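> Dumping the structure here so I can ask a few things about it.
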Amino acid sequence: MKKYLLPVLVLCLGYYYSTNEEFRPEMLQGKKVIVTGASKGIGREMAYHLSKMGAHVVLTARSEEGLQKVVSRCLELGAASAHYIAGTMEDMAFAERFVVEAGKLLGGLDMLILNHITQTTMSLFHDDIHSVRRSMEVNFLSYVVLSTAALPMLKQSNGSIAIISSMAGKMTQPLIASYSASKFALDGFFSTIRKEHLMTKVNVSITLCVLGFIDTETALKETSGIILSQAAPKEECALEIIKGTVLRKDEVYYDKSSWTPLLLGNPGRRIMEFLSLRSYNRDLFVSN
């Protein structure tokens, strides 16, 4: 085990002390970005931040009226260009088609921000299998479809993917079983794909964004009278997601508590993943 000690220490230090590179707004100047779930909440705020930084944006959500308003505001804020394509991520054919159409509008892709979710109601789980299926399809499977469709463009640009997840995807909480299951699935799938990118030398970063209780209109409405803690601001949350994605971090934590990254970051898991990766014949996967 002694031969693993130094690599493990380096891993731990790397986890707790993120990259020294500082974020600069000009890093987004002219970048081509897709944002899903962009008609309101965190998605809308990300679109506004990106626009102020001079990015090209293509937005999607179910509400065409909401998207029209956001795109108009994006152009006012200084977006290099702003377009929208309305549709539902319950339709996997639309999800795949959306990426193709967005790529044509942008002329490529530098960053894919996956932020949409299906409607979630806080309640005890009894026998609503339909709710579980819908959550897994919209909150998880559509993310797989979108990222798979976008990967060829992202490989060309050495781009980035942001996966908007939740503390409910790192720890169990009552009343949101279906939602939590879909968020755990995001971690399992995309953290695995990140390892595969490392093994096969694919220079596309994947940033898992682990969010706490954020003051979006939807979250405040659904949790009214149930969650007693104070929500964190969506504007700052959106900016932290963008920063972490641009800096190609593996994970971004945003919550009112500064203890969240330490308690949920799970360095033990990272050590085990690092050690297990050493047992693979990487040359086999690179050649395939």
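Cβ coordinates come from backbone N, Cα and C, glycine included.
Heads up, here are the entries from Swiss-Prot:
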type: BINDING; residues: 37-63, 88-89, 115-117, 179-183, 212-218; note: NADP(+) binding site
type: MUTAGEN; residues: Asp110 to Asn; note: Slight loss of activity
type: BINDING; residues: Ser166; note: substrate binding site
type: MUTAGEN; residues: Tyr179 to Phe or Ser; note: Complete loss of activity
type: ACT_SITE; residues: Tyr179; note: active site, proton acceptor
type: MUTAGEN; residues: Lys183 to Arg; note: Complete loss of activity
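Structural setting of the listed features?
Long-range Cβ proximity for Glu217 (NADP(+) binding site), meaning a same-chain Cβ under 8 A and a gap of 6 or more residues, is found for Lys40, Gly41.
Taken residue by residue with DSSP, Asp110 (mutagenesis position) is part of neither helix nor strand, so it is coil.
The Cβ of Ser166 (substrate binding site) has Tyr179, Ser180, Lys183, Val210, Leu211, Gly212 as same-chain neighbours under 8 Å, each 6 or more residues away in sequence.
A simple way to gauge crowding: the CB of Tyr179 (mutagenesis position) has 23 other CB atoms within 10 angstroms, across all the protein chains here.
According to DSSP, Lys183 (mutagenesis position) sits within a helical segment.
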> Under a three-state reading of DSSP, tell me whether Gly37 (NADP(+) binding site) is helix, strand or coil.
coil
> May I ask which residues of the same chain, at least 6 positions away in sequence, place their Cβ under 8 angstroms from the Cβ of Gly43 (NADP(+) binding site)?
Val35, Thr36, Gly37, Leu59, Ala61, Ile113, Asn115, His116
> According to DSSP, which kind of secondary structure is Ser166 (substrate binding site) found in, if we only use helix, strand and coil?
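For Ser166 (substrate binding site) - judged by DSSP and reduced to three states - the answer is strand.
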> Measuring Cα to Cα, how far is Ala55 (NADP(+) binding site) from Asp110 (mutagenesis position) in Å?
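On Cα coordinates alone, these residues lie 10 Å apart.
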